[in-house]
Amino acid sequence: MISLDLSPTLWKSPDKEGELKKQGHVVKNWKKRKFIIQNDMLFYFKDKEERPVGAVPLRMSRCYENKSLGKPNCFELVSPRINKTFFIQANTPDEMASWMKAVEKGSEYSTVSQPFNLKHEVHVDFNSATGFSGLPKEWEVILKSSNVSKQEVLDKPSEWLSVLEFQAGRTMEKSNSQNLSALPDESNLTLSDLVTKEDPTKIYKNMTKIGEGAAGEVFVATSSKNNKRVAIKKIEINNDNAKLLVTEIAIMKTSHHDNIVNYIDSYIVNDRELWVAMEFMGGGCLTDILEAFDNIKMSEIQIAYVVKETLKALQYIHSLHRIHRDIKSDNILLGSEGSVKIADFGYAAQLTQKQQKRNTVVGTPYWMAPELIRGHDYGVKVDIWSLGIMMMEMAEGEPPYMDFPPLRALFLITTKGIPPLKETTKWSKTFQDFFSKCLDINVANRPDATDLLKHPFMDLACDSSEFKPLIQAARNV
């Protein structure tokens with residue numbers, strides 16, 4: 001009988017192997033990994049472990065050099081089968097070229113594969129001769145590389161299928177952005193209706209790149225109108241994201257709150273690029289503090305402060321019947337004076353009278369609420385769950401289940417909820433009570449933003465002057 005453990009036969013005759021650096025998908029640091037390409041699959045391994053920590057289907061993938069990452073010999077690998085982009089760094093230009101050629105060969109591998117998109121009628125079974133039956137080959141490999149045992153699948157087949165369908169749904173929804181409706185009164189609007197007709201290249205000077213995300217690049221510039229610094233987000237416009245950008249800009253233009261990054265204006269440049277001008281937050285993002293976790297720890301009163309300021313913004317957003325859907329440390333920006341503001345409305349949704357719940361699958365997996373992963377209808381309380389996960393980030397340096405592959409993490413979130421804090425004695429009973437309420441699996445019992453702002457934990461929050469030194473300390477690490 002074949003074990004569900006990933007068989008070494010999948011990589012024992014590699015077409016190419018070697019050590020490269022890979023950028024993390026959640027924490028954006030670069031780490032060395034051993035890479036192996038065999039046929040139409042790429043595997044990468046941590047240290048000297050015999051099992052891969054990741055498996056990438058190469059069929060139909062795209063690969064090209066990326067010079068915008070600030071590192072030499074970097075290439076970008078896009079795998080449409082799992083709708084993921086990987087940033088990889090080689091040691092030399094020749095090595096980069098040879099790996100890109102190997103990826104290209106894998107993308108054109110000629111054996112016939114099963115359809116990738118799952119159907120709801122799929123029945124997960126295990127056959128000792130063929131492995132998982134009813135699943136595409138790529139998902140079988142990913143299940144195995146996620147250390148999923150045969151018994152686990154047989155014990156909870158419907159739960160595992162739910163997680164697999166969730167991932168397939170994410171791919172489908174991202175490639176069909178028209179499924180996400182724009183604001184109800186603005187469903188016929190286009191980007192041209194929302195942007196300013198001025199030429200931003202004549203308004204914003206001294207532009208310097210300060211970051212890069214999934215959606216585009218971020219720059220800091222000086223406005224010639226008032227000599228103030230602003231942040232400029234540049235996003236390439238295409239058929240997949242045009243509707244989403246309309247929703248994002250419409251929501252940003254109509255969201256005015258002290259704890260939301262201020263929208264200034266937006267422009268279309270050369271008919272293919274959207275520039276969004278926003279308030280510049282000189283303290284960076286909350287993630288910058290968390291990446292210095294080994295040297296800098298947030299105190300309980302500082303965590304309470306960040307949570308309180310975030311909740312004020314969520315209370316306002318939810319009062320407009322909107323959901324942010326991507327609350328995490330990356331999207332919490334900090335002012336150099338200690339202010340805390342929510343940013344990035346790229347996943348935000350507007351609820352209407354007819355549609356008071358959503359079932360669209362978007363967000364970042366490790367921060368996602370169980371009801372969202374299961375594909376159930378959901379409302380504003382998914383943001384409260386994500387806030388609870390962000391509390392764990394601040395308390396422990398990272399979200400739960402980060403040591404597990406995303407697939408297993410999603411399964412654990414839906415079946416077991418969130419594990420307890422590692423050092424419970426370090427945190428007050430008030431902290432722990434607030435934390436547990438945010439992460440209540442029962443949506444009906446999970447409080448809303450208004451209720452949480454009345455919780456005693458909020459009384460512990462420090463003010464911006466006591467948070468400011470933390471921002472400065474993180475810069476110096």
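Including glycine, each Cβ sits where the backbone N, Cα and C put it.
Because the structure is a prediction, the values reported are computed rather than measured.
Here the domain 'PH' (13-108) is broken down by DSSP into helix, strand and coil counts: 15 helix, 44 strand, 37 coil. Look at Swiss-Prot and you will find 13-108 tagged as domain 'PH'.
In Swiss-Prot, the entry for mutagenesis R33 to C states: Low basal kinase activity, loss of response to chemoattractant, reduction of cell polarity and production of multiple lateral pseudopodia. The structure shown retains the original residue. Residues within less than 8 Å, Cβ to Cβ, of R33 (mutagenesis position) and separated from it by at least 6 positions along the same chain comprise E19, L20, K21, K22, Y44, F45, K46, V53.
What Swiss-Prot lists as domain 'CRIB' is 112-125.
H120 to L appears in Swiss-Prot as a published mutagenesis result, with the remark: High basal kinase activity, loss of response to chemoattractant, loss of racB binding; when associated with L-139.
Listed in Swiss-Prot is the mutagenesis experiment H123 to L, annotated as follows: High basal kinase activity, loss of response to chemoattractant, loss of racB binding; when associated with L-136.
For L143 to F, Swiss-Prot lists a mutagenesis experiment annotated as follows: High basal kinase activity but retains response to chemoattractant.
Other Cβ atoms within 10 Å of the Cβ of E212 (ATP binding site) number 16 in total over all chains. The ATP binding site annotation in Swiss-Prot covers I210, G211, E212, G213, A214, A215, G216, E217, V218, K233.
Every protein chain shown contributes to the tally, and the Cβ of K233 (mutagenesis position) ends up with 20 other Cβ atoms within 10 Å. In the three-state DSSP classification, K233 (mutagenesis position) falls within a strand. The mutagenesis experiment K233 to A is recorded by Swiss-Prot, whose note states: Loss of kinase activity.
According to DSSP, D326 (active site, proton acceptor) sits in a coil region rather than a helix or strand. Under the heading active site, proton acceptor, Swiss-Prot lists D326.
Quoting Swiss-Prot on the mutagenesis of S465 to A: Low basal kinase activity, loss of response to chemoattractant, reduction of cell polarity and production of multiple lateral pseudopodia; when associated with A-485. S465 (mutagenesis position) falls within a helix when secondary structure is assigned with DSSP. There are 9 other Cβ atoms within 10 Å of the Cβ belonging to S465 (mutagenesis position).
The annotation that Swiss-Prot gives for the mutagenesis experiment P469 to A reads: Low basal kinase activity, loss of response to chemoattractant, reduction of cell polarity and production of multiple lateral pseudopodia; when associated with A-481.
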Averaged pLDDT, computed only over the residues in the domain 'PH' (13-108): 86
Recorded positions compared (G216, P469) - the one with the fewest other Cβ atoms within 10 Å: P469
Binding-site residues (I210, V218), the one with most neighbouring Cβ atoms at 10 Å: V218
Cα proximity to G216 (ATP binding site), best match among recorded positions K233, D326, S465, P469: K233
Neighbouring recorded positions, C-alpha within 10 angstroms of E212 (ATP binding site) - of D326, S465, P469: none
G216 (ATP binding site) in three-state DSSP notation: coil
